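Beneath this line is the structure, given in structure tokens, with notes to follow.
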Amino acid sequence: MEPAFPASSAGVQSQSGPEPGAGQQEPPPPATPLRPVASQSRFQVDLVTEGGGGGDGQKGQTAAQPAAAAKDKDRGDGGAAAPSPASPAAAAEPPAAAAEEAKGRFRVNFVDPASDEPPLSSQQQPPPPSSASSAHGGHQPPSESMNGYPQNGDTMMSEGSLHSSGTGAHHYYDTHTNTYYLRTFGHNTIDAVPRIDHYRHTVAQLGEKLIRPSLAELHDELDKEPFEDGYVNGEESSPAEEAVSKHVADNKGVVKFGWIKGVLVRCMLNIWGVMLFIRLSWIVGHAGIGLALLVIGTATVVTTITGLSTSAITTNGFVRGGGAYYLISRSLGPEFGGAIGLIFAFANAVAVAMYVVGFAETVRDLLVEHNALMIDEMSDIRIIGSVTIVVLFGISVAGMEWEAKAQIVLLGILLLAIVNFTVGTFIPANDKRAKGFFNYRGEIFSENFVPDFRDGEDFFSVFAIFFPAATGILAGANISGDLADPQLAIPKGTLLAILITTIVYAGAAVSVGSCIVREATGNLTDAIIPGTVTNCTNVACKLGFNFSSCATNKCSYGLMNDFQVMSLVSGFGPLITAGIFSATLSSALASLVSAPKIFQALCKDNIYPGLHVFSVGYGKNNEPLRGYVLTFFIGLGFILIAELNVIAPIISNFFLASYALINFSVFHASLAKSPGWRPAFRFYNMWISLIGAILCCGVMFVINWWAALLTNVIVLALYIYVTYKKPDVNWGSSTQALTYLNALQHAIRLTGVEDHVKNFRPQCLLMTGAPTSRPALLHLVHAFTKNVGLVVCGHVHTGPRRQALKEISTDQAKYQRWLIKNKMKAFYAPVYAEDLREGTQFLLQAVGLGRMRPNTLVFGFKKDWRQALMKDVENYINAIHDAFDYQYGVVVIRLKEGFNISHLQAQEELCTSQEKSAHPKDIVVNLEHSDADSSKPSSKSVSETNSPAVCQDQKDEEDDGKASTQPLLKKEVKDPSVPLNMTDQKLLQASSQFQKKQGKGTIDVWWLFDDGGLTLLIPYLLTTKKKWKDCKIRVFIGGKINRIDHDRRTMATLLSKFRIDFSDITVLGDMNTKPSKDNITAFEEMIEPFRLHEDDKEQEASEKMKEEEPWRITDNELEIYRMKTYRQIRLNELLRENSGTANLIVMSLPVARKGAVSSALYMAWIETLSKDLPPILLVRGNHQSVLTFYS
């Protein structure tokens, strides 16, 4: 029998040779079976070979299955066991029928990588019920007959493998002769059922990435060669898969937080800052209870909208570390993300200093109160702040787990302080009445409900003071990488934190406004003796105290004057001080942790290349120790300044800029209508998010207008920098989605616009083949289409279909990336066809979208047409005819040295491979190439000889489409002992000549025939470009000798109406003069090999030859077009005489009548017309006007 496919994945050696007999003992399985890596759950396909002519009824077997096992496994009755040779059923089944049944079948074996146990052999595997029953000849109970198998056919899937029974064994399924496994969907095909592991990134945090079968594996013909290593397409443990395994292993033991400890606690601690204890009472005093609640409510509206937007973004896919930077960058792209990420990380680093200085100031006030200053007030702040940040730095470096424990302790202290304040409002305040505290009083509430702004304060200034307290809502999101489930934790924790803290702020505002009067002296002597008549009318007088002296003298107590009102009201004053310490330290600790995490994520993305050193993480939690050190020194520096009144508003604006962009991200993503924008969190609205973004921007200017302007300038500067650097990332941002949507909408809108001559643009289908192989052709066409018209680089792939289609799939991204990297505003369009003509026809008909379709076909001249196969020449000329048929304009460009440098690229690649080889051999490359044939790569003949290598010593580069011609175009020959030959040197220089500034020269336009104006429009467009602007246009036209002046004036008038500048007009009156004999002779010698010479042959022979070789030139044809031939020869003489020194020649392309002029004669005309000249464009429009003098 034929050798079958090896199946190393099963751990069974492949077998070939004669089939063993029925009684032959089965070889034992190897002790250590081969298995795929942990990151694979793959499959293999075994061909079932045709059975031999034996009489035992066996239908053949796979190599992975021993013969004895095959007899038990291969059964044709759908479920019964295969009969043994001795059974009647075996004799009853005809061998021919068995062999016929086996034809065309293949067996799908699935490999479970999750199990460490060796596979069961065929004898060890428990059979299905029908098999067991039949084999043992009797009925067994269901529990026994199903021994080793799941009870239901749909329970075969396990977490480790799609096709594992969960018992640790690998099962091999014959899905065509065994219908048992058809009960479980997905077990009878290599097609994969839907599974989450197929959608993971290469290195996923929640599991391993599995690779589904490719479309080619399902659709292509089955290869006759065995799969390498037993895996489909020879799949092995790739570097990416090894990285997955390593990443999963490294993640063991990582500390992850839930929504309470990770988000809720952090957000509440950051929002409950010192504002709650030392500024809220002052706000109520000025704004009154009513406006104070409005201030809190307005801030809550902004933070709630931002929280909703944050929730929408975080539930639209898996969230990694980086907080606000990650959310914005993955939504709006690297430009906004890079700008915000840097300032947001810096803002958090400086916020550490702000909170620590707030703590130090509180400690300093205690020292002043007890007369215990160390040096002076400012120096004490620096000393206390420095010691504090060192302690906080030690906690953060110790790890997130220790930091989280410290936050829990601080939250406990803070909650005790809030409870202490609440209880204190109910304790009778007999000894505190002189300081303005009277417990809950309706009169005090009524008086304090209305505002009483003083000292130039107003609603907006009070709001500006309060709002920074609400900027802690992203404290949980900032450590998104350390959350167990960010998609659940961030929305739940953030929104709940906003709700709780808002209730506490509002409750505290109402409490202090209901208990304490605005001003109090603190003197018990101001108590009103009952029966005494006073002139005061405020609520304090009604409560027994006359504080009217505060109207003229500065008082120290009351809502307006005392920042320590919370301590006054509380049941135990020192606990409020501890609460202030807790609020400042917890906020400082949260910022100290957030800043390095955000900065690390920013550096990992390599948005700013110089900062990549800070992306390194340490330990199981990937702690950014370098970022901690940087944040420590930034915070320490601002602590030593000890004056944060100037920097504080800028920091608040940095936070608000981040919130504005988060809101805008949701609006932008919703506006783009990307199918990928589908957040699991549904309670958001794109217009509310837009309002939130506008509110954030408004609040920025309310807090401090100059700080808002400075923030916007910094963000804009960073945005421009990142845009200019163009980081090589692709995150599927909403910016890309909206760009697509706008392009789609505008393309559709454009289809309803009728063409107009004033809006004509040359839109070129440029037959470059691989764009890297003809750079000069691409640069020249790009010069007159850049920012004006469309360029599509057509590439016709020929040869074996399967190979060509694979090349197309890889070349599409490769060459489009090369065009972008080389700043070519062009598209790449590959197509598969039998030959160049067919491929060009496909492109002419199909390329483009709506009005964005090519209207001009551009070819490079086929320089080697006389040596090439005439079939290729016929295809080349017919492609030009096809373009005219499709109403395209045609441009044929000729460069004396040629365009095709693919043989130099091939030579470079061979040199590179030679340098990499352990035993380098001398290689000689013999190449024959064409400048026009873009249907296939140049033919190569590679031979190993002892001659010196003809290659340059150049640096090896990966063949990824990134400027692969740049080494050839920019590097000089470094090794003089192996130079390029003279022809290749000239070709190499010519390939880059259109990349240089052309300098002062001329563009000679030979506008011999009116084609609609394309021959004149192209040179005009060239002169508008920077590299060609110093060139002057000279126009040459045909005319009569006796009307030269008249023809010149007529043309000058026409050009002036077209608004086209020119330096000179030349009228050629001797165009129809007979060319020189030498040139005529040269032409005749050139076409001699292509002539039919029918007069020298019998009529039947000549007709047969003409039918077989239609490209040949007949004597009759040559005679009919003799004058046209002479014209081409004469024009070449005039061109060399008048335009031999021009920078560029643009000339009307002669048109050959289809079916009348042979391909060889037409090529000879073009060859004769354009030889021995500077770069020349032979142009023929489609005879529709492209110029107009009407407005």
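Glycine too: its Cβ is placed from the backbone N, Cα and C atoms.
No noted substitution is present; original residues retained.
Record note (Swiss-Prot) on the mutagenesis of Thr184 to Ala: Does not greatly affect cation-chloride cotransporter activity.
The secondary structure of Thr189 (mutagenesis position), as reduced to three states from DSSP, is coil rather than helix or strand. One mutagenesis experiment named in Swiss-Prot is Thr189 to Ala or Asp, and its note says Abolished cation-chloride cotransporter activity.
Listed in Swiss-Prot is the mutagenesis experiment Thr202 to Ala, annotated as follows: Does not greatly affect cation-chloride cotransporter activity.
When other Cβ atoms within 10 Å of the Cβ of Ala583 (Na(+) binding site) are tallied across all protein chains shown, the result is 30. Summarising the annotation, Swiss-Prot assigns Na(+) binding site to Leu269, Trp272, Ala583, Ser586, Ser587 and lists similarity to another entry as the type of evidence.
The K(+) binding site annotation in Swiss-Prot covers Asn270, Ile271, Tyr355, Pro468, Ala469, Thr471. Cβ neighbour count for Ala469 (K(+) binding site) (all protein chains, 10 Å cutoff from its Cβ): 23.
Secondary structure at Gly273 (chloride 1 binding site), as computed by DSSP, is coil. Positions annotated as chloride 1 binding site by Swiss-Prot: Gly273, Val274, Met275, Pro468, Ala469.
DSSP gives Gly472 (chloride 2 binding site) a coil state; it is part of no helix or strand. The chloride 2 binding site annotation in Swiss-Prot covers Phe344, Gly472, Ile473, Phe655, Tyr659.
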Worksheet item: Among all the protein chains here, how many other CB atoms are within 10 A of the CB of Thr189 (mutagenesis position)?
Response: 13
Discussion item. I'd like to know which of the recorded positions Thr189, Ile473, Phe655 sit within 10 A of Ile271 (K(+) binding site) at the Cα level.
Written reply: Ile473
Discussion item. Could you check which of the recorded positions Thr189, Asn270, Gly273, Thr471, Ala583 is the closest Cα neighbour of Phe655 (chloride 2 binding site)?
Written reply: Thr471
Practice prompt. For Ser586 (Na(+) binding site) and Pro468 (K(+) binding site), determine the Cα separation and express it in whole Å.
Written response: 16
Worksheet item: Applying the rule Cβ within 8 Å of the centroid of the Cβ atoms of Phe344, Gly472, Ile473, Phe655, Tyr659, what extra residues of the same chain belong around the chloride 2 site?
Response: Thr306, Ala324, Thr471, Leu474, Leu656, Ser658
Worksheet item: For Ser587 (Na(+) binding site), which DSSP three-state class applies?
Response: helix
Worksheet item: Here are some binding-site residues: Gly273, Pro468, Gly472. Which one has the most Cβ atoms within 10 Å of its Cβ?
Response: Gly472
Fill in: Check: same-chain CB within 8 A of Na(+) site center, minus Leu269, Trp272, Ala583, Ser586, Ser587
Met268, Asn270, Ile271, Gly273, Leu410, Leu411, Leu414, Gly472, Ser582, Thr584, Leu585, Ala590
Response to the item:
Residues lining the chloride 1 site besides Gly273, Val274, Met275, Pro468, Ala469 (CB within 8 A of their CB center) are Leu276, Arg279, Phe466, Ala583
Practice prompt. Work through the binding-site residues one by one (Phe344, Tyr355, Phe655, Tyr659) and point out the residue whose CB has the fewest other CB atoms within 10 angstroms.
Written response: Phe655
